[in-house]
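Enquirer: This is the structure I want to talk about, given as structure tokens.
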Amino acid sequence: MDDCRFETSELQASVMISTPLFTDSWSSCNTANCNGSIKIHDIAGITYVAIPAVSMIQLGNLVGLPVTGDVLFPGLSSDEPLPMVDAAILKLFLQLKIKEGLELELLGKKLVVITGHSTGGALAAFTALWLLSQSSPPSFRVFCITFGSPLLGNQSLSTSISRSRLAHNFCHVVSIHDLVPRSSNEQFWPFGTYLFCSDKGGVCLDNAGSVRLMFNILNTTATQNTEEHQRYGHYVFTLSHMFLKSRSFLGGSIPDNSYQAGVALAVEALGFSNDDTSGVLVKECIETATRIVRAPILRSAELANELASVLPARLEIQWYKDRCDASEEQLGYYDFFKRYSLKRDFKVNMSRIRLAKFWDTVIKMVETNELPFDFHLGKKWIYASQFYQLLAEPLDIANFYKNRDIKTGGHYLEGNRPKRYEVIDKWQKGVKVPEECVRSRYASTTQDTCFWAKLEQAKEWLDEARKESSDPQRRSLLREKIVPFESYANTLVTKKEVSLDVKAKNSSYSVWEANLKEFKCKMGYENEIEMVVDESDAMET
């Protein structure tokens, strides 16, 4: 880690614990525990909600969160496998009707700190997560501080919280001698920032894997004391004053390297010596945490440079589209690319392939956690992926139908759509949609990137229905498919959510529209009342 200039885990812990948030939170927890009821009060403009600890017989059994019906966390990023939480904590949260009691109490507040000790901490984390993950976020800021809280859920829950950009709202204070926060069940995973404390100071870790590693080290090296679970008041008030005092390094001379000096101070803050075996293990854990946290950030920065390097490929496709739109043949770039094999088509095809490889690599890196959990929520990548998909997917559809084996190939939307587009669709669904405005001109690119694939299916339905050999029953079934697409396409055109190439005189859509009109006239459908169509069903990809 020589390329790292500073190690800040010990400094971060010192700064955090010195703020009134932690002393006031613990005082609130203590009052709630004594009264055995939820305490809500204001201190210096901050509303504290302290949830009391509840003696429980059994913790450690996981249960899946409901994904249908009354969903507790609708705004939480969904992952596979299913996010799970401790069954006893979930049951207690529902029994105590915490969410019903808070909805009115917190109206008009600006900053709310949800806090709790032991099982009260787990309930506090659950409550804060419920507030933060609603479809409509609360009007106030939410922060959660727990003391000696048991772990709440599985790895999928931890990952979902991180990807939803909610992890920074949680801070868990844990004594290195307290057994309660360290679950023996390997299925449980931490989330948020962990502030490990001892009489010597504290260290902050915010990577789930590093927190688990620290738990394992403490299980084998730290002195285990059942009374430690009740000593958080001592730690909070002692450490908050310790920050104001000067620190002296106990391990001889301070290392010249500022990063190594920071690591050494962090090891001592947890009460370990830099020279003994336990201290070496803690040092390795802190260094690993730094490396794990930095690696995705650095890779994301490198990827931004790689994105810039493929920009010419995207511009090549844009220029190709513009040239096709202006051509005398009155065909859009979809039809040009599908029908012809000109020299300029070869060049744009190479750009299409280059972009596909780049985005396939990005998707793979996201899935293997090589990038930050919230990578896909960054504005740069939201816009870049959207622009890429709007411009390139029609060419991928054209290429598919250009080379398709009609007998065995099926359709593009029948399991042949590249995974990258399905993932980008999920990314876009997680973005707040701006209020819809009426377009005064046609879009620069068709807003439904699967429009041409749906048209190809509708073309086959119409071709089959037009055949003389088509029996009335089969023709009726085909009409039930054609009419929804017609309604959907008309809606897109009316709202001007298609590009001009869709309405070009000789485009596939214009030809299909003319053939449909002729077929209706021939069959006497023109004056019939068409069936009512669910437009949303028609527009499903």
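Glycine residues also receive a Cβ, built from the backbone N, Cα and C atoms like all the rest.
What Swiss-Prot says about the mutagenesis result for MET16 to Ala is this: Loss of interaction with EDS1; when associated with S-21. Loss of interaction with EDS1; when associated with S-21 and A-143. For the published mutagenesis LEU21 to Ser, Swiss-Prot gives the following note: Loss of interaction with EDS1; when associated with A-16. Loss of interaction with EDS1; when associated with A-16 and A-143. What Swiss-Prot says about the mutagenesis result for SER118 to Ala is this: Loss of antibiosis and deterrence against green peach aphid (GPA, M.persicae) feeding, but normal leaf senescence and plant defense against pathogens. According to Swiss-Prot, the active site, nucleophile annotation covers SER118. One mutagenesis experiment named in Swiss-Prot is PHE143 to Ala, and its note says Loss of interaction with EDS1; when associated with A-16 and S-21. According to Swiss-Prot, the active site, charge relay system annotation covers ASP178, HIS229.
Tell me about the setting of these features in this model.
Expert: DSSP assigns MET16 (mutagenesis position) to a helix. The Cβ neighbour count for MET16 (mutagenesis position), using a 10 Å radius and every protein chain shown, is 20.
Contacts of LEU21 (mutagenesis position) defined by a Cβ separation under 8 A and a same-chain sequence distance of 6+ are given as ILE46, VAL113, PHE143, ILE145, in order along the sequence. According to its DSSP assignment, LEU21 (mutagenesis position) is helical.
In the three-state DSSP assignment, the secondary structure recorded for SER118 (mutagenesis position) is coil. Long-range Cβ contacts of SER118 (mutagenesis position) within its own chain (separation 6+, distance under 8 Å): ALA53, PHE147, GLY148, SER149, PRO150, VAL180, HIS229.
In the structure as shown, the Cβ atom of PHE143 (mutagenesis position) sits within 10 Å of 18 other Cβ atoms.
Within the same chain, the residues at least 6 positions away from ASP178 (active site, charge relay system) whose Cβ sits under 8 Å from its Cβ are GLY148, ASN225, GLU228, HIS229, listed in sequence order.
Counted within 10 Å of its Cβ, the other Cβ atoms near HIS229 (active site, charge relay system) come to 18, all protein chains included.
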Enquirer: Where does PHE143 (mutagenesis position) sit in DSSP terms: helix, strand, or coil?
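Expert: In three-state terms, PHE143 (mutagenesis position) counts as strand.
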